[in-house]
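Novice: Have a look at this one before I ask anything.
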Amino acid sequence: MLALISRLLDWFRSLFWKEEMELTLVGLQYSGKTTFVNVIASGQFSEDMIPTVGFNMRKVTKGNVTIKIWDIGGQPRFRSMWERYCRGVNAIVYMIDAADREKIEASRNELHNLLDKPQLQGIPVLVLGNKRDLPNALDEKQLIEKMNLSAIQDREICCYSISCKEKDNIDITLQWLIQHSKSRRS
């Protein structure tokens with residue numbers, strides 16, 4: 001009986017108390033940022049993505065949480081914009097092409113440079129190693145090591161290995177994001 005009442009209360013709350021969160025999605029070009037947004041928004045995967053020029057904003061609703069996603073271009077000329085769009089968000093999602101080992105060092109440097117900005121202090125970070133379905137893709141343990149994530153001490157940091165194409169670990173990624181809809185923004 002108590003479980004039924006609890007479920008009814010949760011349902012009732014979901015009708016009237018909607019959560020909103022804002023996140024910024026950054027990472028080097030061709031890591032799969034826009035594809036990730038499309039997969040969580042509609043479940044659609046496409047091989048033929050056009051690189052993001054500047055930024056895109058999209059709202060995605062999952063349950064009673066509306067996620068406002070800033071998808072920022074990853075080409076070198078757009079990286080100076082990353083900090084501006086990361087200020088005041090609930091979480092930063094940093095996407096890596098886990099199968100492109102040649103770009104890992106550049107990706108690590110960009111992530112650490114971004115997180116060194118004082119205005120972004122304390123904002124939780126979710127690092128996603130995309131394209132785990134490809135041969136030689138780094139797994140979570142390798143990503144944590146190669147990206148030197150253990151050196152990041154001033155905030156919560158989490159790392160998942162995902163595949164937008166196969167939709168691997170998209171569910172746990174969404175769970176993490178929804179949990180952080182309650183994170184305070186400054």
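Each Cβ is built from the backbone N, Cα and C atoms, and glycine gets one as well.
Residues or ranges marked as GTP binding site in Swiss-Prot: 29-35, 71-75, 130-133. For L2 to A, Swiss-Prot lists a mutagenesis experiment annotated as follows: Diffuse cytoplasmic distribution and loss of localization to lysosomes. No effect on acetylation. The note that Swiss-Prot attaches to the published mutagenesis L2 to F is: No effect on localization and acetylation. The mutagenesis experiment T34 to N is recorded by Swiss-Prot, whose note states: Binds GDP, hence is inactive. Alters chromosome segregation. Decreases interaction with VPS41. Loss of lysosomal location. Loss of interaction with PLEKHM1. Loss of interaction with RUFY3 and RUFY4. Quoted from Swiss-Prot for the published mutagenesis W70 to R: Preferentially binds GTP. Under its mutagenesis annotations, Swiss-Prot gives Q75 to L the following note: Prevents GTP hydrolysis, hence remains active. No effect on lysosomal location. Alters lysosomes cellular distribution and motility. Increases interaction with VPS41. No effect on interaction with PLEKHM1. Does not affect interaction with RUFY3 and RUFY4. One mutagenesis experiment named in Swiss-Prot is N130 to I, and its note says Loss of GTP/GDP-binding. Affects chromosome segregation. Under its mutagenesis annotations, Swiss-Prot gives K141 to R the following note: Abolished ubiquitination by RNF167.
Neighbours and distances for these, please.
Specialist: There are 28 other Cβ atoms within 10 Å of the Cβ belonging to K33 (GTP binding site).
In sequence order, no residues are near L2 (mutagenesis position), counting only same-chain partners six or more apart with C-beta under 8 A.
Mapped onto three states, the DSSP output places L2 (mutagenesis position) in helix.
Packing around T34 (mutagenesis position) is summarised by its Cβ count: 21 other Cβ atoms lie within 10 angstroms of its Cβ, all protein chains included.
A 10 Å cutoff on Cβ-Cβ distances gives W70 (mutagenesis position) a total of 22 other Cβ atoms nearby, all chains included.
Taken residue by residue with DSSP, Q75 (mutagenesis position) is part of neither helix nor strand, so it is coil.
N130 (mutagenesis position) has a Cβ environment of 28 other Cβ atoms inside 10 Å. In the three-state DSSP scheme, N130 (mutagenesis position) is classed as strand.
Around the Cβ of K141 (mutagenesis position), the same chain contributes no residue under 8 angstroms that is 6 or more positions distant in sequence.
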Novice: Give the number of CB atoms, excluding that of T35 (GTP binding site) itself, located within 10 Å of its CB.
Specialist: 21
Novice: Near T34 (mutagenesis position), meaning Cα within 10 Å, which of Q75, N130, R132 (recorded positions)?
Specialist: none
